[in-house]
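A quick write-up on the structure given underneath.
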Amino acid sequence: MYAAGSRGHSPAFLQPQNGNGHRSPGYVPGKVVPLRPAPPPKNHASAKLTSRSQDAPATFAFSPEEQRTPSESRKRKRHKNTFICFAITSFSFFVALAVILGISSKYAPDENCPDQNPRLRNWDPGQDSAKHIVIKEGDLFRLTSDATVDSIVIQDGGLLVFGDDKDGSKNITLRTRYILIQDGGALHIGAEKCRYRSKATITLYGKSDERESMPIFGKKFIGVEAGGTLELHGAQRTSWTMLARTLHSSGLPFGSYAFEKDFSRGLNVRVIDQDTARVLENEKFDTHEYHNESRRLQEFLRAQEPGRIVAIAVGDSAVKSLLQGTIQMIQDRLGSKLIQGLGYRQAWALVGVIDGGSSSCNESVRNYENHSTGGKALAQGEFYTLDGQKFSVTAYSEWSQGISLSGFRVDIADGVKLHLLDDVSTWEAGDRIVVASTDYSMYQAEELTLLRCPECSRSQVKVKEIPQYLHVGEIIDGIDMRAEVGLLTRNIVIQGEMEDSCYAENHCQFFDYDTFGGHVMIEKNFTSVHLSYVELKHMGQQHMGRYPVHFHLCGDVDSKGGYSQPASVDGLSVHHSFSRCITVHGTSGLLIKDTIGFDTLGHCFFLEDGVEQRNILYHNLGLLTKPGTLLPTDRNSSMCTVMRDGVFGNYVPVPTTDCMAVSTFWIAHPNNHLINNAAAGSQDAGIWYLFHKEPTGESSGLQLLEKPELTPLGIFYNNRVHSNFKAGLFVDKGVKTTNASASDPREYLCLDNSARFRPHQDADPEKPRVAAIIDRLIAFKNNDNGAWVRGGDIIVQNSAFADNGKGLTFASDGSFPSDEGSSQEVTESLFVGESRNYGFQGGQNKYMGTGGIDQKPRTLPRNRTFPIRGFQIYDGPIHLTKSTFKKYVPTPDRYSSAIGFLMKNSWQTTPRNNVSLVKFGPQVSLNVFFGKPGPWFEDCELDGDKNSIFHDIDGSVTGYKDTYVGRMDNYLIRHPNCVNVTKWNAVICSGTYAQVYVQTWNTPNLSMIITRDEYPSHPMVLRGINQRAISPQYQPVVMLEKGYTIHWNGPAPRTTFLYLVNFNKDDWIRVGLCYPANTSFQVTVGFLQRQNGSLSRIEDYEPARSMEELQKKPSERKFYFDSGTGLLFLYLRAHSHRDGHSYCSSQGCERVKIQAATDSKDISNCMAKAYPQYYKKPSAVKRMPAMLTGLCQGCGTHQMVFTSDPHKSYLPVRFQSPGKAEIQRGDPSIISVNGTDFTFRSAGALLLIVDACSVPFRVKEKRMFLSADVSHMEEYFKASIPPRSIVLLSTRGEIKQLNISDSLAVLGLAKPAHLYSKGSVVFLGFSGNFAPSWTKLFTSPDEQGLGVLEQFLPLQMEEYGCSRTGSVHRRDLDLLQQALKVL
């Protein structure tokens, strides 16, 4: 609608009468109003037209004809005008419709797309680094081209949107020092329902030593203040997956090959396996000098099997003695055309295929002149392995500057193909990916670049670079060790612009590169923040608060905080970061999902102050987490000792106890949720739960209603940890919450050992305990601990540990558990000592050695002497049950045991530790080991070492039911019928056992000597816990209903406390304590409440006149002092019940206090006088049981496989393939399917057809082909294998030729296999329109077997064409939904 203005001016547009220029109340930035015409103006029916005659009356006279003629004329004119208007209107309508349809067909507006908001104006600020931009109310900008500015502030309704187009062809880079989004401001790149298609890059530039910092945010940042909106949504892509097939170093299963030598005279020959690219034979034939060498070459070629690849290169000269028969053999079998005319010192190279004819032969010759051939004679052929990997074989020969050179290469051609677990069709050529280490060193992670690969399936990619390390892509020994593969590239990039090297005050003594990157910081009360599928590169600074993504003191960011759309980060790629990945600081309820953190400094996923709760970390990947400088816990050893600004005085930090804790997931409060995450390589720990005594940092002073130490654990489900040095999972410790001072000079926030996790209902210690459930943890290739878990009630279940220095260690406390009555349990779990993941030397792997199982070289967790343990007993009480142990075999250098104990243990070990329903595989040589003096164990003489013990409840460890296992030299627990197991350094005894906790006052460096009356020649000397302390403590394990005497290596203590620990009601022992003859005593007993330190029911012990009186009334409170021997005798008898796992009775800890008065300073050792007077003949209180026979029913975990995709079903398949010698010995051949053995002893081939869509598995057919019938297998393969079937084949004995190569190719191999003269053949294939990554062919040379092979095959996959009757239950998704609900 418009009105006519002055003549010659354009029409002036007017506002519609029903509209206005302001936003509607429901306007949402980024939501676009659909394109449609404005409504017509309202019809004002009440308006009146005034007759012109009323203003200027006039009279005109016409004849009737004249009057009629103008009337008719006007009527015709109106009709004409009506037609013209109609025509124009119609034409305009169709033109407009065509335009609209044309526009719609090109780029249909979408109200979900922020860049299609019709109110936006295109904006091009140009390239001006001095321009300060303020986008304010009324400024609604669409950035359409590259720009460089100084800074951008968006405020008061201002809006900045990155332009996009339908085909994603825009490529917009915005360079700025910072972007500050203030109240009412918004920055949008894409939206959740309209993801950005083009490439958008925000580059944050500037140096740390130029210009002043902005308040709060500093430099090089995107900052979101209260009321600000940041919405970044890139193209949705698979963030990370895992390998589905092992990626070998160099891309080939047997590695690449390279050889070069000068003056290697004659014909140098290599024979290469056409199926695997393995160099089989390496020979040199001096056909220049010797005719016999020519004959030997002829026979050598005659013996080669058809299809073998042969490479030949001349060294120096080869023709003088080259016989015609040999030349003919080369022509006939390799198709050479140049060998016949080869001359003196001519360079010649050939690559051909035996019996492949001239079409498969590539050869080259160069003439020799003046000691040179003027270049290389180069021959090359390209081939494919059975896995479909393309490789090349190269041979070359030349003379250069008078030197003869010849050589060979076998390597990858046209890129390496990766087989992945998930659909990665959204990954594109040019993208960067990272493949995680599957060895001890996190530095074996590799960055690779994707190539175009039209032949790849949806789960395959091809990479440009040659892998340097082995990356496992299999389930090995029942444990998922498949390497994580993460996509680093995103189409929205936020990056820091970096200098070439470190400068200014940026810790250049530790880093030789620039670490002053950009950062994104979000402040409290933001309006909306959602980041998805964004790449953050070169972000973070080695300065506090400057992290790639930092939610800073935001409080509750979910519905509890009033957000209808809770804040989230999803699908981010944070890599090459200079300070952390995602920092959650004083923020609760944040969802962090599908995010990768790679190659970062300091804790990666970082919960900071100990107040962060309800945050959800779902399916995130962190790897290559390196030390940083910010906090003591970030630092490595050198940083720790050098950075001393935060300590008091001249204190030098101790790296192992103050620092060295950098972790991929740093969880500072237990009430957070971790589901489906992978911590795939950190300098110290993968996942670390720590417990703050009080809020720290900027949250200091907040009053938490619930103490973290007492708060129940959030969801922990299906997380994996590997390639970490200190621990995969670490649940223990806290940080120091006080400033450095003279009394404690350590730095604020350094590691602190005072925290104890003891979860209770509502975080109230007076309410019932709540067990922390660690469900489905996979921990492998961690140098020290797979998992170290300290706390109250904790249950580890459905978990797997492999190739760790120590699989799992539970800890509670040194003397008494902090959480009285608590215990720890591991159940339904698998422990593997040395798996078939042999590792790969390199990438900072420090330790190599020989394996105990098969004596093959392998990487080791520590040095060659380090004792490997599966489950490590420490403190207690713990319960190990329903678990399986495999492959713990010592070597001459080291011990390896399924169950072991903490080494150099000065603390207590309770006899209430117990084991039941455990299973040991055939390759377990040491079920348990108690240590011996030597490397790592040192003298093995600390108090905890000597008192190591556990209860074998059902005999599943020892074969003796209801017995206790202790160290062999411990005579406090023995009786005559105990069974010694020398190789365990153990003794197995029946009986009942408890502990006496002895504490003395003012007696530093005093050792206690305790002797059982039955074994006076075998006393136990205890140094005491904290021996240098004023009040040392001792805690021997004792057999009940026996007598003991206690002596000292110095003057007797004046005050001694004896606590009855783990005594049930009426349990007793008699003790005699050594004192000088002139000592007087006051002995009392009471019940100590350890929670508050109160003492109740105090009674005095009365003196007895004789030993006989004392013995007749053992239940009364009496003592007897034998001044002749110096022994004060009394009975320690429990008078109250003990509940559950409580160390003390339900009334408190029964404590006897002895006050001794004497002026003697003599050493109080009464051994010589006490015995033989008080000697007793050794006897058993409880009869030793008979040894069990038969298999342990119900022992071990019922799970055969532990994977990171537990919603999938995997079928364990095991082949036992003996060679000729084993067959002659009578060993059977076996195919085992899910534990069911199919055995055969006749020569031939066994074929099993398994339904790929049935769970549980179903064998459709079992078919045996004897040697005479093997020729019929081809026909069977062609006609009888139904679709959607798994094909399992194993041969036995000599089969000269299997005619099934073509059939195996149809069942999943990339080409027909070479099956001539094989000792054994094992094949796993699939019948269907899909080639799974698990299809494999194994062969061995003639007369050799393949040993034991194990594979785990997925069942009921959609790719197989299975029609599932019901949807797969995803417990992880159920738990995610549960966590998202705010209570």
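Note that Cβ sites are derived from N, Cα and C of the backbone, with glycine treated the same way.
Going by Swiss-Prot, these are the annotated features:
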- 121-245: domain 'G8' (DOMAIN)
- 255-412: domain 'GG-type lectin 1' (DOMAIN)
- D275 to N: Does not affect hyaluronidase activity (MUTAGEN)
- V279 to I: Slightly increases of hyaluronidase activity (MUTAGEN)
- A303 to F: Slight suppression of hyaluronidase activity. Hyaluronidase activity is abolished; when associated with 248-N (MUTAGEN)
- K337 to E: Does not affect hyaluronidase activity (MUTAGEN)
- S359 to T: Does not affect hyaluronidase activity (MUTAGEN)
- 1208-1366: domain 'GG-type lectin 2' (DOMAIN)
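Annotated features taken from Swiss-Prot, shown on the structure.
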| residue | record | contacts (Cβ under 8 Å, 6+ apart) |
| --- | --- | --- |
| D275 | mutagenesis position | T385, L386, A1313, H1314, L1337 |
| V279 | mutagenesis position | F254, Y257, R270, V271, I272, D273, V410 |
| A303 | mutagenesis position | none |
| K337 | mutagenesis position | Q331, S358, C361, E363 |
| S359 | mutagenesis position | G335 |
**OP:** Over the span of the domain 'G8' (121-245), count residues by DSSP class, listing helix, strand and coil in order.
**Re:** 0 helix, 59 strand, 66 coil
Subject >> Three-state secondary structure, which DSSP defines for V279 (mutagenesis position) >> reply: strand
